[in-house]
Amino acid sequence: MSILDIHDVSVWYERDNVILEQVDLHLEKGAVYGLLGVNGAGKTTLINTLTGVNRNFSGRFTLCGIEAEAGMPQKTSDQLKTHRYFAADYPLLFTEITAKDYVSFVHSLYQKDFSEQQFASLAEAFHFSKYINRRISELSLGNRQKVVLMTGLLLRAPLFILDEPLVGLDVESIEVFYQKMREYCEAGGTILFSSHLLDVVQRFCDYAAILHNKQIQKVIPIGEETDLRREFFEVIGHE
């Protein structure tokens, strides 16, 4: 079952500077997709379009049956927001509230109940328990990233989008995140994250979508025998 369908999407910042051109991509429910591309390929631009940050686009995409296109009504935009959650590489958070209050606040925006018990359990897994009542302004970059990731894992939006999600995380936290990410997908969620780390995508993703020359050139199912490095450099033409 498809959770996200991107059809013929072109994106620009100025009309004479097209970043993406006629992009097509389909994400299935319950899978992890890695979005790969060299620096400047347009990974963040595509994510910003899917999350509503950038509205200079043509074509359309459909998320959970809700069709999005340029100039869509505010009601449609609001509906889309409740079906996705976005974690940026350098999160912008309300710094003068506590981590727990932030997670609770985001739940209220999504009109979902906040479970202190589930939050406490997840915080323990991330070795974050002693920070839950600290102001976000007092947290390191890595711990701020944990707040964003825990929020997404608890919300269970149908689509969880991440842009370089490992920034600031230690090795143990990365392993915890990927374990929880798998549980998220087993429960029916879909994850799309951009990365320039081939080894990370190879290990943790079900599919890799390679963005090059303004388009998704190839979507590769990842298995034990997949040589993602070879596949990637065959597409971009050099190593």
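For all residues, glycine too, the Cβ spot is worked out from N, Cα and C.
Taken verbatim from Swiss-Prot:
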DOMAIN    4-238  domain 'ABC transporter'
VARIANT   Gln22 to His  In strain: ATCC 6633
BINDING   Gly37, Val38, Asn39, Gly40, Ala41, Gly42, Lys43, Thr44  ATP binding site
VARIANT   Phe57 to Tyr  In strain: ATCC 6633
VARIANT   Arg60 to Gly  In strain: ATCC 6633
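Where Swiss-Prot records a feature, it is marked here on the structure.
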| residue | record | Cβ neighbours (10 Å) |
| --- | --- | --- |
| Gln22 | variant position | 14 |
| Gly37 | ATP binding site | 23 |
| Val38 | ATP binding site | 14 |
| Gly40 | ATP binding site | 9 |
| Ala41 | ATP binding site | 22 |
| Gly42 | ATP binding site | 25 |
| Lys43 | ATP binding site | 22 |
| Thr44 | ATP binding site | 19 |
| Phe57 | variant position | 22 |
| Arg60 | variant position | 15 |
Item checked: Cβ contacts of Asn39 (ATP binding site) (under 8 Å, same chain, 6 or more positions away) -> His196
Notebook entry, point to check: Given the ATP site residues Gly37, Val38, Asn39, Gly40, Ala41, Gly42, Lys43, Thr44, which other residues of that chain have a Cβ within 8 Å of the mean position of their Cβ atoms, reported in sequence order?
Noted result: Thr45, Leu211
Checklist line | Distance from Arg60 (variant position) back to Lys43 (ATP binding site), taken between C-alpha atoms, in Å | finding: 17
Margin query: Of Gln22, Phe57, Arg60, which is closest to Thr44 (ATP binding site) if I measure between C-alpha atoms? They're all variant positions.
Written below: Phe57
Next item on the list: Check the Cα-Cα distances from Ala41 (ATP binding site) to the variant positions Gln22, Phe57, Arg60 and tell me which is shortest.
Entry: Gln22
Checklist line | Spatially closest candidate among Gln22, Gly37, Val38, Gly40, Gly42, the listed recorded positions, to Arg60 (variant position) (Cα to Cα) | finding: Gln22
Next item on the list: Work out how many Å separate Gly42 (ATP binding site) and Phe57 (variant position) at their Cα atoms, rounded off.
Entry: 13
Next item on the list: Out of the recorded positions Gln22, Gly37, Val38, Gly40, give me the one sitting nearest to Phe57 (variant position) by CA distance.
Entry: Gln22
Check: Taking DSSP three-state, what's Gln22 (variant position) in: helix, strand or coil?
Finding: strand
Check: In Å, rounded, how far does the Cα of Gly40 (ATP binding site) sit from the Cα of Gln22 (variant position)?
Finding: 17
